[in-house]
Amino acid sequence: MAFHEYPVTQDYRISRKVLGVGINGKVVECEHRQSGDKFALKVLRDTQKARREVELHVMASGHGHVVSVHDVYKNSYNGVDCLLVVMENMKGGELFNRIQERGQKAFTEREAAGIVNEICSAVAHLHRMSIAHRDLKPENLLYVTTASNAALKLTDFGFAKKTDESEPQGLKTACFTPYYCAPEVLGTEKYDKSCDLWSIGVIMYILLCGYPPFYSQHGQPMSPGMKAKIKSGQYTFPSPEWDCVSEAAKDLIRKLLRTEPTERITIEQTMEHKWISHYRRVPDTPLFTSSNLNDQREQWTDMQDEMEATLASMRVGPENIQIKSLGDSNNKLLAKRRKGGASPKDDPMDDIKEEEKDDEEEKMIS
């Protein structure tokens, strides 16, 4: 994988504006010195896992529904090697936040179908290259701009993995977000690209009603009851939210949420399903989604925090999966996020800023 080895600050001005926090690193805004264009900069410690993330993201880059990678740098700060990934700046925000911000404007089934079509387009692109994303969730689906017709794009390849002959053992490392993970991910079975289809089914379910099909009744990232529901495929289409949803939509959800991976619909079959292939003809029926997401805004934020904690602190054993609570997690990144601000300690971004500051001062002196 090719990358620049000279300082990123030669090409970009680095801002302290945090755009997001991924499982493997922080994302801040940066500005290209020559063009003045704004980009997103992700900082990763240079590890084999980070290189895999960057390599797969670069491979997938260029598709209309995948966040583009523009530059990659390898720099060292205080003796720590880092990869700095310059990406497209997604100014439109996260998928469900966009729906929450609609206010009284109705969100329709036709709009939901259009969104799922965009997500499926990105996943189909990955699967054609034998890449499983393995972390499909609303926070990783971002809009390019705030315009109503802005494109939705997939990002964060921190758990992505090749599924072809280069991975002879299959995907047997359990990387997942509880609310969106497939049953086979919860056990010791191997799993593959079909886990992405399960995640699409969960996202589609939430888009059509405003709440997830599987949840923890005790507010924990993964309760035994929630785990049992996922493994047995227990979910319903309750009234009144689902009374107005088309049978075609419910049919696709049933095919996506099948517990047996070999029986689950593929991404190609999903794209051919009439609810997706004819998404412009889907009924323009108003849904309860927007009001439910707003009514549960506080719970939704807590759920996102739980998912992030789980992603960063999961521990996989041969017989079971143990997930630390956020309070027990020793992950510094999550602790900073929970406290509402980043501590400057051990943050490569601060070293980058100091280096840039020194460069600017040298220019002023000379």
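Even glycines carry a Cβ here, placed using N, Cα and C.
Sequence unchanged from the original; the noted substitutions are absent.
Under the heading domain 'Protein kinase', Swiss-Prot lists 13-276, citing sequence analysis as support.
Taking the Cβ of Val27 (ATP binding site) as reference, residues of its chain lying under 8 Å away and at least six apart in sequence are, in sequence order, Val18, Leu19, Gly20, Val21, Ala40, Leu41, Lys42, Met87. For Leu19, Gly20, Val21, Gly22, Ile23, Asn24, Gly25, Lys26, Val27, Lys42, the entry in Swiss-Prot reads ATP binding site.
When secondary structure is read from DSSP and collapsed to three states, Lys26 (mutagenesis position) falls in the strand class. Here the residue is the original one, but Swiss-Prot notes a mutagenesis experiment at this spot, Lys26 to Arg: Probable loss of kinase activity. PML axon regeneration after injury is partially impaired. Partially rescues PLM and ALM axon termination defects in a rpm-1 mutant background.
Neighbour count (other Cβ atoms within 10 Å of the Cβ, all protein chains): 26 for Asp135 (active site, proton acceptor). Summarising the annotation, Swiss-Prot assigns active site, proton acceptor to Asp135 and lists sequence analysis as the type of evidence.
The note that Swiss-Prot attaches to the published mutagenesis Leu142 to Pro is: In ju637; partially rescues motor neuron presynaptic and PLM and ALM axon termination defects in a rpm-1 mutant background. Look at Leu142 (mutagenesis position): DSSP puts it in a strand.
Looking at Swiss-Prot, the entry for mutagenesis of Thr173 to Glu says: Phosphomimetic mutant. Defects in motor neuron presynaptic and PLM and ALM axon termination and increased cebp-1 mRNA levels; when associated with E-285. Localized exclusively to the cytoplasm.
Around Thr285 (mutagenesis position), the same-chain residues at least 6 positions away in sequence with a Cβ under 8 Å from its Cβ are Thr108, Glu109, Arg110, Cys244, Val245, Ser246. Looking at Swiss-Prot, you'll find the mutagenesis Thr285 to Glu noted as follows: Phosphomimetic mutant. Defects in motor neuron presynaptic and PLM and ALM axon termination and increased cebp-1 mRNA levels; when associated with E-173. Localized exclusively to the cytoplasm.
Within 10 Å of its Cβ, the residue among the recorded positions Leu19, Leu142 with the fewest other Cβ atoms is Leu19.
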